Amino acid sequence: MSRPSSTGPSANKPCSKQPPPQPQHTPSPAAPPAAATISAAGPGSSAVPAAAAVISGPGGGGGAGPVSPQHHELTSLFECPVCFDYVLPPILQCQAGHLVCNQCRQKLSCCPTCRGALTPSIRNLAMEKVASAVLFPCKYATTGCSLTLHHTEKPEHEDICEYRPYSCPCPGASCKWQGSLEAVMSHLMHAHKSITTLQGEDIVFLATDINLPGAVDWVMMQSCFGHHFMLVLEKQEKYEGHQQFFAIVLLIGTRKQAENFAYRLELNGNRRRLTWEATPRSIHDGVAAAIMNSDCLVFDTAIAHLFADNGNLGINVTISTCCP
């Protein structure tokens, strides 16, 4: 989608660096879109999958599909006796030849199998060669991922796997919750009750007290097309001495689902307009990377004041579906 035109961005409710006040709803006129006023807030093992190893040449890519008992037996040789994840290169053994993964090894004083010494470190080069010829299951196979991967590709895939647990998407709240996609909205409604939800494809996101000092987040939910979208406006000092606002829309859903939608943010007033149109990001991706790359609506405090009214900034938010 396009970058902001000579019109502008839009934003919403804080979940940030001070205790969040209750959102106030701005009375809407008869026909216009819904509007919510959001007050600024203050600062704010997975089990090893059923084995699905496939023999491949060294460095050979991933795959998916049924696996033989022999493959299961082979990959089971790499299971860590402590966490039951796989022991991947560099592979270290105790003096008796037992394996333990590098993460668990750092927490142990002796071998969990024979109680022998773990030092000095002894590389098991033979097992490393075998590991390079095997495809390992993704650690999230138990929740639906069917990929098997070379050990060099496994960590990177698992960092972005669609089947990994979802984290709380509320920015600035330092919430450590994790769970399934189906449980995200329930978590937000019970643990973050100050977040307002508005219904409809077109709403007005009214962020209040935008002149608050320091880093502040405004967050609001928008419900339409059978999905929930999270509207986020962040104010932060990305560059020293230069505060900026970043506005973005996230889908409470997968990356594939997000591709079915587009959003438009618009600042409008005083015979000026600033717009941004893009595809929403999945909450699996979060907002940090988008802000780092300025892949969202970005404007500084001077621009914000052109559209603000007594320290309050209204952003028009429109969600639409994309043609297949």
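Note that Cβ sites are derived from N, Cα and C of the backbone, with glycine treated the same way.
Keep in mind that this structure shows the original residues, not the substituted ones.
What Swiss-Prot says about the mutagenesis result for Ser16 to Ala is this: Strongly reduced phosphorylation by DYRK2; when associated with A-26; A-28; A-68 and A-119.
One entry in Swiss-Prot concerns the mutagenesis experiment Thr26 to Ala. Its note says: Strongly reduced phosphorylation by DYRK2; when associated with A-16; A-28; A-68 and A-119.
Among the mutagenesis experiments that Swiss-Prot reports, Ser28 to Ala is described with the note: Strongly reduced phosphorylation by DYRK2; when associated with A-16; A-26; A-68 and A-119.
Looking at Swiss-Prot, you'll find the mutagenesis Thr119 to Ala noted as follows: Strongly reduced phosphorylation by DYRK2; when associated with A-16; A-26; A-28 and A-68. Take the CB of Thr119 (mutagenesis position) and look out to 10 A: across all protein chains shown you find 10 other CB atoms.
Sequence annotations record features per position, and here Swiss-Prot assigns Zn(2+) 1 binding site to Cys138, Cys145, His157, Cys161. Cβ contacts within 10 Å of Cys138 (Zn(2+) 1 binding site), excluding its own Cβ and spanning all protein chains shown: 25.
The Zn(2+) 2 binding site annotation in Swiss-Prot covers Cys168, Cys175, His187, His192 and rests on similarity to another entry. In this view, His187 (Zn(2+) 2 binding site) is surrounded by 18 other Cβ atoms within 10 Å of its Cβ, with every protein chain counted.
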Compile a sequence-ordered list of residues in the same chain as Cys175 (Zn(2+) 2 binding site), six or more apart from it, whose Cβ lies below 8 A from its Cβ; state 'none' when nothing qualifies. Cys168, Ala191, His192
Taking DSSP three-state, what's His187 (Zn(2+) 2 binding site) in: helix, strand or coil? helix
Distance between His157 (Zn(2+) 1 binding site) and Thr119 (mutagenesis position) at the Cα atoms, whole Å? 32
